[in-house]
Amino acid sequence: MVPREAPESAQCLCPSLTIPNAKDVLRKRHKRRSRQHQRFMARKALLQEQGLLSMPPEPGSSPLPTPFGAATATEAASSGKQCLRAGSGSAPCSRRPAPGKASGPLPSKCVAIDCEMVGTGPRGRVSELARCSIVSYHGNVLYDKYIRPEMPIADYRTRWSGITRQHMRKAVPFQVAQKEILKLLKGKVVVGHALHNDFQALKYVHPRSQTRDTTYVPNFLSEPGLHTRARVSLKDLALQLLHKKIQVGQHGHSSVEDATTAMELYRLVEVQWEQQEARSLWTCPEDREPDSSTDMEQYMEDQYWPDDLAHGSRGGAREAQDRRN
């Protein structure tokens, strides 16, 4: 009996059951890895371009020196162990960088901020955020928006803030602006003049070790006339150190101009400032309370408060004193 041939459909099933060629598998894996490597290299190049990743040394060149205040991984681990041991005792842990070294923030990790406020509440005495500007290390504007306060505006303080009713027509609600601004500030070194006022308006507390308040710029200089007052206004610092006039005219302050000026002042003393930070930082606990002693003083020096508010506050103080008597 002659055996019948298997149907073609059955014959076609055989090739599909064969094991794939090993070379094909390796080739596919190689292609997949090549794509991953290309994406990795593209990401690496982008980070290097943005300054978030240091460039590798060229072949044959000597390794780059360790930045001032920056410890190697071994040194960091060793100091961390010492800190943990010290934590079991009564004395607070203190780490000091090796002498002769310093570290400063990368330009991409440094921004300057300035806020303008309007008056809300009774007689417009409550300050609320109405405009916020953030500039980069090189002075490029990263954020500049008008912001609608949570309470009705009683006094626009246009002469000082530059804010008018028209600016509020397309203003961003405070809650929305706050999220946008904090996203830009977190993880950054923040520069500004009388920064506590800006953070208070934002209802935000930034780590003290990551703030650079330009009211302290005179401490790093020996310019005559800058130490006559406890705190010098941004306007005076700009004139004496940068030889530029700001906050002039009848249109009020410009938060972009003020933030840019603050960054210029910081860069003027950046080396000295970061050297001091490297010496005084690295204590446990790390952060100190923000200095709020300059709140009212700084606003008055920059002619922020309207005259009628100043008179009103004096009148209220007299009334309170009369009631006590």
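Using the three backbone atoms N, Cα and C, a Cβ is placed for every residue, glycine included.
Residues or ranges marked as domain 'Exonuclease' by Swiss-Prot: 110-266.
Quoted from Swiss-Prot, the note on the mutagenesis of ASP114 to Ala is: Abolishes exonuclease activity; when associated with A-116 and A-258. In sequence order, CYS132, SER133, GLY192, HIS193, ASP198, SER255, VAL256, ASP258, ALA259, ALA262 are the residues near ASP114 (mutagenesis position), counting only same-chain partners six or more apart with C-beta under 8 A. When secondary structure is read from DSSP and collapsed to three states, ASP114 (mutagenesis position) falls in the strand class.
One mutagenesis experiment catalogued in Swiss-Prot, GLU116 to Ala, is accompanied by this note: Abolishes exonuclease activity; when associated with A-114 and A-258. Taking a C-beta cut-off of under 8 Å and a sequence gap of six or more, GLU116 (mutagenesis position) has these contacts in its own chain: LEU129, ALA130, ARG131, CYS132, SER161, GLY162, ILE163, GLY252, HIS253, SER255.
Record note (Swiss-Prot) on the mutagenesis of ASP258 to Ala: Abolishes exonuclease activity; when associated with A-114 and A-116. With a 10 A radius on its CB, ASP258 (mutagenesis position) counts 26 other CB atoms from all the protein chains.
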